[in-house]
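Enquirer: So Swiss-Prot has the following annotated:
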- CYS125, CYS180, CYS192, HIS197: Zn(2+) binding site (BINDING)
- 64-207: domain 'MH1' (DOMAIN)
- 261-426: domain 'MH2' (DOMAIN)
- LYS64 to Ala: Loss of acetylation, and of SMURF1-dependent degradation; when associated with A-70 (MUTAGEN)
- LYS70 to Ala: Loss of acetylation, and of SMURF1-dependent degradation; when associated with A-64 (MUTAGEN)
- TYR211 to Ala: Diminishes interaction with SMURF2 and reduces inhibition of TGF-beta signaling (MUTAGEN)
Amino acid sequence: MFRTKRSALVRRLWRSRAPGGEDEEEGAGGGGGGGELRGEGATDSRAHGAGGGGPGRAGCCLGKAVRGAKGHHHPHPPAAGAGAAGGAEADLKALTHSVLKKLKERQLELLLQAVESRGGTRTACLLLPGRLDCRLGPGAPAGAQPAQPPSSYSLPLLLCKVFRWPDLRHSSEVKRLCCCESYGKINPELVCCNPHHLSRLCELESPPPPYSRYPMDFLKPTADCPDAVPSSAETGGTNYLAPGGLSDSQLLLEPGDRSHWCVVAYWEEKTRVGRLYCVQEPSLDIFYDLPQGNGFCLGQLNSDNKSQLVQKVRSKIGCGIQLTREVDGVWVYNRSSYPIFIKSATLDNPDSRTLLVHKVFPGFSIKAFDYEKAYSLQRPNDHEFMQQPWTGFTVQISFVKGWGQCYTRQFISSCPCWLEVIFNSR
């Protein structure tokens, strides 16, 4: 019997599904193929791993590094055994095949291209009806029923669960990327189902309380931290001073054109490599090696650093990160195959004297900077504050290697490859 191209594409897609459970690579998203899959309007039933963490949470150097990789939670009670897990896998396979068999050949090819590229290549949107009838396809076992009886499934959620994060349970755990046609649209008739046009959301382990007007002293450079160089020194003249209050004219990045909303500096240990990169477009890819890459290519910068560790980390940057300015702030999406580490004044408790370093796994997004919170952290009437650079509009990002209290590196200037992102006022 001859096999059609469509059936071959379906089998190839199923073989490309994300591994689950113990087979999963670190940071890729796991937790087994079973479990409930709720639609957009269903109640949130996220399962959290041991230690109070969850698959969508961001680990930090002072807390538990909760991984979206290893599936420590169990969709079924342990007493259910392998039989229940196998049944859930069979249900998922039957449902996925019933969906894929309804797609046109061109749609299958587009989906396969996105899945096999793992997000490294820009792929088109896969526009499909957003919801799917919950009844299983003809390949389902006799009498098989879904684990939960919602009226319909979210199709983007199903494809993300199959091809990216097997432990995914609810639409509130993912965020659509701004490059997608469905970004910002509410309940469109057709929605993009390309699994690499969505990212997994990082949740802080404990949300910060309301921000006070006159908060923390740790935003000032301190004499007892010689390696914690303030941003004005690190970026060669970039300065943030706020004498007498807040205004656009007082928060300057560099003289001249103010059309850019941030500048990016790339560092290898204590040495800045290349020039400052001014960002004007709403979205910027920062990468070392990216097929069809368009943005800030770190691989093209001339570096004299011969350290084996620096060269090793540099080779792991790969697709890097995506920096996006959106309505609610600035988001960072980890496109690489390794974790990144982020420190930002707007991510943490303003009453703390130490900023946490947040670990962001591959495929995850985090809102790294919030303009309104940054404004509230300034002290315009503080005479001492007026005399020193203020670093609240700066975010630091390290590739692969972390720093802070739980690491041998106490300061980011000891990290092999890292970025300093300095934001303009809007």
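Note that Cβ sites are derived from N, Cα and C of the backbone, with glycine treated the same way.
Sequence unchanged from the original; the noted substitutions are absent.
Burial and contacts for the listed features, if you can.
Expert: For CYS192 (Zn(2+) binding site), the number of other Cβ atoms no farther than 10 Å from its own Cβ, over all displayed protein chains, is 23.
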Enquirer: Beyond CYS125, CYS180, CYS192, HIS197, what residues of that chain have CB atoms within 8 A of the centre of the Zn(2+) site's CB atoms?
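Expert: Output for this site, in sequence order: LEU126, LEU127, ARG176, LEU177, CYS179, GLU181, SER182, TYR183, CYS193, ASN194, LEU198.
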Enquirer: Mind giving me a neighbour count for HIS197 (Zn(2+) binding site)? Other Cβ atoms within 10 Å of its Cβ, every protein chain shown.
Expert: 23
Enquirer: Can you give me the same-chain residues 6 or more apart in sequence from CYS180 (Zn(2+) binding site) with a CB-CB distance under 8 Å?
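Expert: Sequence-distant Cβ neighbours: CYS125, CYS192, ASN194, HIS197, LEU198.
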